[in-house]
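Engineer: Here it is, the structure in full.
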Amino acid sequence: MTTAVTAAVSFPSTKTTSLSARSSSVISPDKISYKKVPLYYRNVSATGKMGPIRAQIASDVEAPPPAPAKVEKHSKKMEEGITVNKFKPKTPYVGRCLLNTKITGDDAPGETWHMVFSHEGEIPYREGQSVGVIPDGEDKNGKPHKLRLYSIASSALGDFGDAKSVSLCVKRLIYTNDAGETIKGVCSNFLCDLKPGAEVKLTGPVGKEMLMPKDPNATIIMLGTGTGIAPFRSFLWKMFFEKHDDYKFNGLAWLFLGVPTSSSLLYKEEFEKMKEKAPDNFRLDFAVSREQTNEKGEKMYIQTRMAQYAVELWEMLKKDNTYFYMCGLKGMEKGIDDIMVSLAAAEGIDWIEYKRQLKKAEQWNVEVY
């Protein structure tokens, strides 16, 4: 049985052949057995009829060794029974908007909204998956708009604890192009403008990259910028705001959240409540680029904040039960790599190869845009 702990959801305002290759395919005589079989040719007699001849030819060649048996992969993540692509673009699930709230301050550089949609238990997603949204209307060619994918911001139980809703965290996209025209993102504006009761077409769920690890004692390091916080909110709700018969988190969750201004901090109050609730299991660090600097006077981007704990994080990352997740703006990825390259090099380790091994072990998970 799974229940949700009562917790207020507060939101602030690549064939070639060669002679050598052919030579290597000659069969050794000691591996050939012979028997008589008829071989036909065209008789040169006046009758023109076919006549038989007999010849000694190879008929039994040693069989090649069998191919090695495939080893079944066992994921370290919560993949058992996972549902993928239940609803597709041509047959979406039509849900309804239950809640739509702006969660950035009025002076924040851009609007971000938290929205909740009903699915009545028909979209059995997992923490770390995404859903597609098909906005109403048509494109400039008169065709229905294509879906956009959004990371899910709620646990599998949803914000209301009944496993009948799904939440998204969406930033309204508005920008000025080179011609000086104001451009509005089709789907983001559609979503941010939704009123409670309005219908919305949903697809999915999709994705396995960002699923949580099974190990309840794992160390989970999460780096998110802006709306990249979405999958981590879903993780953290499961860890700290819910009670499950088959899962109790006893490890360490460490969240780094990067935003431009303090009024852009998303779900700040929720995360602070989690820290109060489980101080030994949850660490929280913000990076506010336009308001904070490091000791060198450099702007506090998420990689800058992470650099302050570089040695500690590196030691954690060398352990088999540490999982690293990154979601948000692609720009932060290089900054993180730069830090890790020097730390790894100090121990004679090639970071690029080491990261490849981490990815193979499902310990390095990235979803950036």
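We count from 1, first residue shown onward.
Each Cβ is built from the backbone N, Cα and C atoms, and glycine gets one as well.
Substitutions noted, but not modelled.
According to Swiss-Prot, the protein carries these features:
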- Arg148, Leu149, Tyr150, Ser151, Cys169, Val170, Lys171, Tyr175, Val186, Cys187, Ser188, Thr227: FAD binding site (BINDING)
- Ser151, Lys171, Thr227, Val259, Pro260, Ser289, Arg290, Lys299, Met300, Tyr301, Gly328, Leu329, Glu367: NADP(+) binding site (BINDING)
- 90-212: domain 'FAD-binding FR-type' (DOMAIN)
- Glu367 to Leu: Reduces activity by 99% (MUTAGEN)
- Glu367 to Ala: Slightly reduced activity (MUTAGEN)
- Glu367 to Asp or Gln: Reduced activity (MUTAGEN)
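What does the local environment look like for each feature on the list?
Structural biologist: The number of other Cβ atoms within 10 Å of the Cβ belonging to Thr227 (NADP(+) binding site), over all protein chains shown, comes to 22.
Under a cutoff of 8 A between CB atoms, and with a sequence separation of 6+ in the same chain, the neighbours of Pro260 (NADP(+) binding site) are Ala108, Pro109, Val288, Ser289, Arg290. In the three-state DSSP classification, Pro260 (NADP(+) binding site) falls within coil.
Glu367 (mutagenesis position) falls within a strand when secondary structure is assigned with DSSP. Its Cβ placed at the centre, Glu367 (mutagenesis position) has 19 other Cβ atoms within 10 Å.
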Engineer: In three-state terms from DSSP, label Val186 (FAD binding site) for me.
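Structural biologist: In three-state terms, Val186 (FAD binding site) counts as helix.
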Engineer: Looking only at the domain 'FAD-binding FR-type' (90-212), what is the model's average confidence as pLDDT?
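Structural biologist: The predicted confidence over the domain 'FAD-binding FR-type' (90-212), as a mean pLDDT, is 96.
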Engineer: By the count of other Cβ atoms within 10 Å, pick out the sparsest of the binding-site residues Arg148, Lys171, Arg290.
Structural biologist: Arg290
Engineer: Out of the binding-site residues listed (Arg148, Tyr150, Cys169, Thr227, Gly328), which are within 10 Å of Glu367 (mutagenesis position), Cα to Cα?
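Structural biologist: Passing the 10 Å Cα cut: Gly328.
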Engineer: DSSP on Met300 (NADP(+) binding site), three-state: which is it?
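Structural biologist: Where Met300 (NADP(+) binding site) sits, the three-state DSSP reduction gives coil.
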Engineer: With DSSP assignments reduced to helix, strand and coil, which class does Arg290 (NADP(+) binding site) get?
Structural biologist: coil
